[in-house]
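Here the structure comes first, spelled out in C-alpha cells, and everything after it is commentary.
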Amino acid sequence: MIRRRYRGCTQGAWIVSVGMLFASCTSGAWKASVDPLGVVGSGADVYLYFPVAGNENLISRIIENHESKADIKKIVDRTTAVYGAFFARSKEFRLFGSGSYPYAFTNLIFSRSDGWASTKTEHGITYYESEHTDVSIPAPHFSCVIFGSSKRERMSKMLSRLVNPDRPQLPPRFEKECTSEGTSQTVALYIKNGGHFITKLLNFPQLNLPLGAMELYLTARRNEYLYTLSLQLGNAKINFPIQFLISRVLNAHIHVEGDRLIIEDGTISAERLASVISSLYSKKGSS
C-alpha cells in the first residue's frame, strides 16, 4: 500500500514538474499583437500569402530542392498560413508562419549537434542560426524564418520588427486575402517586376518585357491551379503586341482595364507553378 502511494506520488510529482517546466517556458512567449507583413518588412521584390490547407502538394514541390528542405518542412507541418517576402538583391526569403508550434522545445528541435547556433535578442527572444536558414519561434502561435544567401538579413533585425513593424504598401485584394484568417485557400502573390515573372510563365525567360507590378491569385483545382492575373502595362506603344503575345500562349480570358492587363480563368499545373515560383529565388533565376 505504501509502495503504491509512493509510486502515485512520484508520478504526480513528475507530471507537475513537467507542467511547471512547460509553463515556465511559455511564460516568456511574445504576448503583444503581431503584424505578419510588418515583420517580413518593406522593399521586397515579391510578396506572397500562402494558406497551407489545400496547397500542401505545391509547397512540397517548391521546397523540394532547397538545402534546408527538412528544416523548412518541420515548420510547414505546423503552419496554417505563410506570409512571405523575397528580396532579389540579397537572395533571401523572409517568412512569417501562423500556426501551432512547439515553443517550449525549440532547444531540442534546433540543437547545436545539428548545426544550429542559439542566440537571444535584446528583448529576450531566442533564435537559431545555421548556414542557410535562421529560425525563431517567439510564441506558440507564430514562427519566423529567413533562408537564402550569406547576404541575408540577420534574424535579430527581423525580430526587431515585432516591436517596430515595417509594413509594405500592397494592393487591396492582396491585403484582403491576407486577412482571410484561414477561410480562403487562395494563394496570393504581388511581384514588383511583373515582366520578369510573366516571361517565365510564358516560357520565354530571355525576353525582356517593359511591364510594371503584377498581382496573381491562385486556387487549387485537382492537380492544377486556376488563376487570375493583373499586370501593370508600361510603354503604351507596345501594349497591343504584348497583349497579342500573351493571348497566343496562355489559354485564358484576356482584356485591358485602364493601364492594366487582366488575365482570368487561366490554368497552370502545380508542377509548372512550383517551377516558376522556385525560379524567382534560385541562383539562376535571381542572378
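Yeah, the Cβs are placed from backbone N, Cα and C, and that goes for glycine too.
Other C-beta atoms found within 10 angstroms of the C-beta of ILE62 (mutagenesis position) number 22, with every protein chain shown included. DSSP classifies ILE62 (mutagenesis position) as helix under the three-state reduction. The mutagenesis experiment ILE62 to Glu is recorded by Swiss-Prot, whose note states: No change in detergent partitioning, vesicle associated.
For the published mutagenesis LEU162 to Glu, Swiss-Prot gives the following note: No change in detergent partitioning, vesicle associated. Non-local neighbourhood of LEU162 (mutagenesis position): TRP30, ALA32, VAL34, VAL39, HIS123, ILE125, PRO138, each in the same chain, at least six residues away, with C-beta under 8 Å from its C-beta.
In Swiss-Prot, a published mutagenesis experiment is listed as LEU201 to Glu, annotated Partitions into detergent and aqueous phase, decreased vesicle association. Taking Cβ-Cβ distances under 8 Å and a sequence separation of 6 or more, the neighbours of LEU201 (mutagenesis position) in its chain are LEU250, ILE268, VAL276.
Swiss-Prot lists VAL249 to Glu among its mutagenesis entries, and the accompanying note reads: No longer partitions into detergent, no vesicle association, decreased dimer formation. Under the DSSP three-state reduction, VAL249 (mutagenesis position) is assigned to helix.
When other Cβ atoms within 10 Å of the Cβ of ILE277 (mutagenesis position) are tallied across all protein chains shown, the result is 24. Per Swiss-Prot, mutagenesis ILE277 to Glu is noted as: No change in detergent partitioning, vesicle associated, decreased dimer formation. Amphipathic peptide (residues 270 to 280) no longer forms alpha helices in the presence of lipid vesicles.
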Length of the line joining the Cα atoms of ILE62 (mutagenesis position) and ILE277 (mutagenesis position), in Å: 7
For LEU162 (mutagenesis position), the three-state class that DSSP assigns: coil
Inter-residue C-alpha distance, VAL249 (mutagenesis position) and ILE277 (mutagenesis position) (nearest angstrom): 19
